[in-house]
Amino acid sequence: MEELIVELRLFLELLDHEYLTSTVREKKAVITNILLRIQSSKGFDVKDHAQKQETANSLPAPPQMPLPEIPQPWLPPDSGPPPLPTSSLPEGYYEEAVPLSPGKAPEYITSNYDSDAMSSSYESYDEEEEDGKGKKTRHQWPSEEASMDLVKDAKICAFLLRKKRFGQWTKLLCVIKDTKLLCYKSSKDQQPQMELPLQGCNITYIPKDSKKKKHELKITQQGTDPLVLAVQSKEQAEQWLKVIKEAYSGCSGPVDSECPPPPSSPVHKAELEKKLSSERPSSDGEGVVENGITTCNGKEQVKRKKSSKSEAKGTVSKVTGKKITKIISLGKKKPSTDEQTSSAEEDVPTCGYLNVLSNSRWRERWCRVKDNKLIFHKDRTDLKTHIVSIPLRGCEVIPGLDSKHPLTFRLLRNGQEVAVLEASSSEDMGRWIGILLAETGSSTDPEALHYDYIDVEMSASVIQTAKQTFCFMNRRVISANPYLGGTSNGYAHPSGTALHYDDVPCINGSLKGKKPPVASNGVTGKGKTLSSQPKKADPAAVVKRTGSNAAQYKYGKNRVEADAKRLQTKEEELLKRKEALRNRLAQLRKERKDLRAAIEVNAGRKPQAILEEKLKQLEEECRQKEAERVSLELELTEVKESLKKALAGGVTLGLAIEPKSGTSSPQSPVFRHRTLENSPISSCDTSDTEGPVPVNSAAVLKKSQAAPGSSPCRGHVLRKAKEWELKNGT
């Protein structure tokens, strides 16, 4: 009986060092109480387990049998646990949490490392180990910390080092609860600095391979940066791997080497191995995955022959042992709560990646708009912490920065630049401009903004997307045709000015009742609207959006009309300047010829010096005019190319504007020999103080389409047929 009690007491002491569930801990407490009652009745000498741990290193082990004749060793009075340090901890301070037991305060193992071991920036190849390094001492935290919620229901907890992006290490309290890894910056924090669901993660153990390296656990999740944690020993790494496997597989059944994925998204083992083998190694201790074991491409290939003998004998070589990796496939990744609620189901998503200019450097940030604030996150998965938050009320949106970054827009407050953002495409830029205009409460029309560094096609896409986004953000409905119905279905601008879209039709049949109809990719006109009342549209004029005429939706009709008109006006001005410059050059050349003749006549006379001075000035003026003529020719060529592109888009859209007779193409029947003044577009009022502006000529186009006898193509064909009859008659 006495031997059984002694062995049972030793067994309970061994259980204090193991990770136990709450049920086992309760049973252990009951057995301990029974054992204490038996020992007190039998007269056994019972000692507290915590006092044994404190005096284990300095005092001999207590006898296993009761020896009453041996005097009891003197024990110092219990002065209570040491207080927490008030000053900041040294750089090499390291703690490891010991598993909790019932009725005890959490214990932590501390050790001190030198500064060289804490940094991975520089590695040493010295293989000598210091004997005094890594000695462990135990201390207990105060009793009021024993009930802290951080580690109450934790499966395992410890202070581990986390590897930062540039190789630095930072200490975190890592706790595993349920199926999540929680990282706290301090044990006094109530909210975790990082929360990582273990489902869908791959955990890799990277052994220590040199003096300056550490035992590392690498946790990789698809779409995120890997999390690298440093542990003290291989045994601790195996404990963490075991607990992580139990934490996830305990919900569905027994612990396996690989947890099966959910049946809704099956992932075969061969596909998983193929996917893992295609990943590029990001650490010195990683390699290519083959049959669940990670092998290294570097040293292992060189020493493979040397290690073959030891492997044949049933042992593992040093290099191979360092590269053994335990990979746990824990199913498909579940989106976090913040990702599920990040406006993914809204009509217009108010989040996305943008390039942000910070300290003269462009950085990609995940941006989202929430509660009239523009919030910048480092990554899409890290939504609980943000870099900066900008209130949008009172801000002004200004597109453009320079020619190198054409898709850039800025946020200004009281004339001061708050943020500089760059989108990845014209649609993305228009979406963000519409969102920011709606959130800032601005009454600015997206087309009233100046897009200085993008062309007509891109600006049309930006403006149209911005208008659509603005209407969605304000819960307004854009009708398929603004000339149908009342003004309540049109685009209602905050300033009260009615803005009309192009008459390019969109599909009404494919739109469901859940979402409001969206206008096509046409561009709205700026300035004055037509004074005529809206009329009922001709159903024959409705164009279905198919592959044959999909190019019509690539441009904004009215914007191209206005741009073509502006380019034609500019071309006329340049041609006039060119003609005037040519006449001036001819006059200067004639004067220069006369001066040279006069100098030859007055050779050796007094007026020769005056004539030579005049000739020098005349030649200088000729050079200036010649340089001006070259610049004018280049500008004229550029304007002609732009006009050609605009007219090509006009042919696609069926515009009313026509090219000049000098630039008309004889192959196209649309290019008729008539001037711009005879076109229907001239009847619209396009006067503005800023110059030519886009106009909305829908009513005029409908009038021209309603008259079948006035078709220019038909008149052209009849005239040609009459000419052929006259030729045949002669």
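Placed from the backbone N, Cα and C atoms, the Cβ positions cover glycine too.
At each noted site, the model still has the original residue.
Among the mutagenesis entries in Swiss-Prot is PRO71 to Ala, noted as: Decreased tyrosine phosphorylation.
In Swiss-Prot, a mutagenesis experiment is listed as PRO77 to Ala, annotated with the note No effect on tyrosine phosphorylation.
Listed in Swiss-Prot as a mutagenesis experiment, TYR93 to Phe is described as follows: Reduces phosphorylation and phosphorylation of SRC at Y-416; when associated with F-94; F-125; F-451 and F-453.
Among the sequence features in Swiss-Prot, the mutagenesis site TYR94 to Phe is noted as follows: Reduces phosphorylation and phosphorylation of SRC at Y-416; when associated with F-93; F-125; F-451 and F-453.
Recorded in Swiss-Prot as a mutagenesis result, TYR125 to Phe carries the remark: Reduces phosphorylation and phosphorylation of SRC at Y-416; when associated with F-93; F-94; F-451 and F-453.
If you look up Swiss-Prot, you'll see 153-249 marked as domain 'PH 1', on the strength of sequence analysis. Along the domain 'PH 1' (153-249), the predicted structure has mean pLDDT 84.
Annotation source Swiss-Prot lists domain 'PH 2' at 347-441, citing sequence analysis.
All chains included, 22 other C-beta atoms sit within 10 angstroms of the C-beta of TYR451 (mutagenesis position). In Swiss-Prot, the entry for mutagenesis TYR451 to Phe states: Reduces phosphorylation and phosphorylation of SRC at Y-416; when associated with F-93; F-94; F-125 and F-453. The structure shown retains the original residue.
According to its DSSP assignment, TYR453 (mutagenesis position) is coil. The Cβ of TYR453 (mutagenesis position) has 17 other Cβ atoms within 10 Å, all protein chains considered. Quoted from Swiss-Prot for the published mutagenesis TYR453 to Phe: Reduces phosphorylation and phosphorylation of SRC at Y-416; when associated with F-93; F-94; F-125 and F-451.
The helix, strand and coil residue counts that DSSP assigns across the domain 'PH 1' (153-249) are 16 helix, 44 strand, 37 coil.
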